[in-house]
Amino acid sequence: MIPEKRIIRRIQSGGCAIHCQDCSISQLCIPFTLNEHELDQLDNIIERKKPIQKGQTLFKAGDELKSLYAIRSGTIKSYTITEQGDEQITGFHLAGDLVGFDAIGSGHHPSFAQALETSMVCEIPFETLDDLSGKMPNLRQQMMRLMSGEIKGDQDMILLLSKKNAEERLAAFIYNLSRRFAQRGFSPREFRLTMTRGDIGNYLGLTVETISRLLGRFQKSGMLAVKGKYITIENNDALAQLAGHTRNVA
């Protein structure tokens, strides 16, 4: 049974409020490993935002770090602007991801965060979270775990761009995306790409034409079925092998 104070807090917060303990992606987010008392303390500092519309930004490069953002649904892309004025995408964030970690060092965001589709986020005031984590070892440990995961993702991306050819880059991107969907309880074999082919090419250092050509090649080989933004993995082993993995995505 849900405690009465939790119900009252939901009513006061509005229709989009979901307690951390009841959130479907809590095991991927900060609440993982926290007990009910700790969850209640965390829940008290979180602001449930209204839907973030496609194209809307959570923060811009140079903005002061005030909050971290936990994605409840949707997709957020992070990007920087080069000296030449070009956009360079640095990541795609899905439900369960936290956005804003890279601002902790300097206190200012080095990048932009923009919604690729209508998204729901929880805004977590950083100073309050930092103070709370000093009193809750489990919370601090989970924060470290999440930051470690982001660092590992950055390292994997560097390796992807430095050692793999165009085919291997795209295969690794689709393979990793399917694994991330699986972690969130979605099908790892059938999913919709929320980012454009131009975004994918920008992220992987490839042209839009190359992305389209490779998707056609993957489909012709029987590895994928592609219909617009929808991807179906037909030959899981072949994709994993091309991506540099030997285990299945499921």
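Every residue, even glycine, has its Cβ placed from backbone N, Cα and C.
Of all the Cβ atoms in the protein chains shown, 24 others lie within 10 Å of the Cβ of CYS122 ([4Fe-4S] cluster binding site). For CYS20, CYS23, CYS29, CYS122, the entry in Swiss-Prot reads [4Fe-4S] cluster binding site.
Annotation comment: Swiss-Prot describes 164-237 as domain 'HTH crp-type'.
Among the sequence features in Swiss-Prot, the mutagenesis site CYS16 to Ala is noted as follows: No effect.
Quoted from Swiss-Prot, the note on mutagenesis experiment CYS20 to Ser is: Loss of activity.
Experimental mutagenesis is annotated in Swiss-Prot for LEU28 to His, with the remark: Loss of regulation by O(2).
The annotation that Swiss-Prot gives for the mutagenesis experiment CYS29 to Gly reads: Loss of activity. CYS29 (mutagenesis position) carries neither a helix nor a strand DSSP state and counts as coil. For CYS29 (mutagenesis position), the Cβ neighbour count at a 10 Å cut-off comes to 20, with all displayed protein chains included.
All chains included, 11 other C-beta atoms sit within 10 angstroms of the C-beta of GLU64 (mutagenesis position). Quoted from Swiss-Prot for the published mutagenesis GLU64 to Gln: No effect.
MET144 (mutagenesis position) counts 11 other C-beta atoms within 10 Å of its own C-beta, drawing on all protein chains shown. Classification of MET144 (mutagenesis position) by DSSP places it within a helix. For MET144 to Ala, Swiss-Prot lists a mutagenesis experiment annotated as follows: Decrease in activity due to faulty dimerization.
One entry in Swiss-Prot concerns the mutagenesis experiment MET147 to Ala. Its note says: Decrease in activity due to faulty dimerization. Annotation for MET147 (mutagenesis position): same-chain Cβ neighbours under 8 Å, separated by at least 6 residues, are PHE101.
Cβ environment of SER187 (mutagenesis position): PHE181 lie under 8 Å away, each six or more residues apart in the same chain. In Swiss-Prot, the entry for mutagenesis SER187 to Pro states: Decrease in activity; no effect on DNA-binding. Trace activity; when associated with A-85. The structure shown retains the original residue.
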Consider the recorded positions CYS29, CYS122, MET144 and say which one has the Cα lying nearest the Cα of GLU64 (mutagenesis position).
CYS122
The domain 'HTH crp-type' (164-237) resolves under DSSP into 41 helix, 11 strand, 22 coil
Pairwise Cα distance for MET144 (mutagenesis position)/CYS122 ([4Fe-4S] cluster binding site) [Å, integer]
19
